[in-house]
Amino acid sequence: MSEQHSPIISVQDVSKKLGDHILLSKVSFSVYPGEVFGIVGHSGSGKTTLLRCLDFLDMPTSGSISVAGFDNSLPTQKFSRRNFSKKVAYISQNYGLFSSKTVFENIAYPLRIHHSEMSKSEVEEQVYDTLNFLNLYHRHDAYPGNLSGGQKQKVAIARAIVCQPEVVLCDEITSALDPKSTENIIERLLQLNQERGITLVLVSHEIDVVKKICSHVLVMHQGAVEELGTTEELFLNSENSITNELFHEDINIAALSSCYFAEDREEVLRLNFSKELAIQGIISKVIQTGLVSINILSGNINLFRKSPMGFLIIVLEGEVEQRKKAKELLIELGVVIKEFY
């Protein structure tokens with residue numbers, strides 16, 4: 001983000017305890033307007049607790065939180081949930097829809113609560129505009145019980161954005177969806193971010209979702225910040241074991257470790273590559289030098305915010321000096337090398 005912007009979310013030294021149990025420990029980070037910010041980590045790492053603190057549903061034991069101009073230093077009696085909800089919306093994995101209300105009525109509800117000054121026609125116009133944006137107009141008179149999981153989540157998103165918030169907090173909103181519905185939700189969230197400038201904070205255990213949508217990622221472990229950076233930086237360059245475990249969970253290290261490799265002449269490498277390198281013949285360029293032989297064990301290409309990035313697991317075979325020269329060539333080509341053995 002541009003340096004001239006102030007953070008729309010600022011978290012400084014936030015800790016939270018429940019009895020003797022530490023839920024969050026000195027968490028600090030900033031989110032800037034227009035970012036799609038991911039929060040990842042294993043179960044129990046503090047992701048949802050942190051998100052609830054950002055929504056002021058939970059309060060930290062210590063530290064400061066500022067979100068869209070509201071902060072936790074305000075006395076409880078002076079904090080206006082109504083005013084806060086005009087600027088910040090929260091979407092959970094459980095949809096939270098009123099079963100007795102139609103799709104239209106569910107989406108109109110926050111407008112009637114937070115914008116009572118709006119006329120009936122103004123409410124209808126804003127609701128139908130939101131329905132059209134999410135391709136839900138044809139279901140406006142349906143009840144939640146008659147909707148698919150993906151449609152319910154779209155309604156939850158519509159209800160969250162109908163008041164035109166500055167920030168939307170998303171808690172595991174694709175966890176119960178099938179792959180096609182997940183892709184659809186990702187596209188809509190990206191569209192929200194790019195066309196309406198809404199800042200998104202996304203908690204997810206689905207790392208593929210994070211790769212596809214997030215510009216920046218906070219990695220949490222046991223309630224603390226393990227690592228923070230752009231999605232590309234963490235995928236390509238991280239040396240952190242927790243980050244690599246999350247970002248490269250599709251690499252079966254145990255299976256690779258069980259393979260036999262001849263001493264001195266073979267080594268296993270992970271090659272990380274980004275953008276234009278994903279479609280170039282980087283392996284063939286190395287093989288053509290005649291320095292080494294290369295066997296490909298595994299590989300994958302993912303879209304990171306519509307830019308291809310991926311990895312290859314290879315066995316590099318040759319004499320020590322030849323392997324060294326081959327690795328130097330790979331680095332010159334822009335490949336990031338991680339050694340297994």
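The backbone N, Cα and C atoms fix where each Cβ goes, glycine too.
Lifted from Swiss-Prot, the feature list:
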- Gly41, His42, Ser43, Gly44, Ser45, Gly46, Lys47, Thr48: ATP binding site (BINDING)
- 9-247: domain 'ABC transporter' (DOMAIN)
- Lys87 to Asn: In strain: TW-183 (VARIANT)
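Positions of the features from Swiss-Prot, shown on the structure.
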| residue | record | Cβ within 10 Å |
| --- | --- | --- |
| Gly41 | ATP binding site | 23 |
| His42 | ATP binding site | 14 |
| Ser43 | ATP binding site | 7 |
| Gly44 | ATP binding site | 13 |
| Ser45 | ATP binding site | 23 |
| Gly46 | ATP binding site | 22 |
| Lys47 | ATP binding site | 23 |
| Thr48 | ATP binding site | 18 |
| Lys87 | variant position | 16 |
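Between Gly41 (ATP binding site) and Lys87 (variant position), the C-alpha separation comes to 27 Å. A separation of roughly 24 Å, to the nearest angstrom, links the Cα atoms of Gly46 (ATP binding site) and Lys87 (variant position). Highlighted in sequence order, Met220 have their Cβ within 8 Å of the centre of the Cβ atoms of Gly41, His42, Ser43, Gly44, Ser45, Gly46, Lys47, Thr48, the residues recorded for ATP, and are not part of that set. Note on the domain 'ABC transporter' (9-247): mean pLDDT across this stretch is 92.
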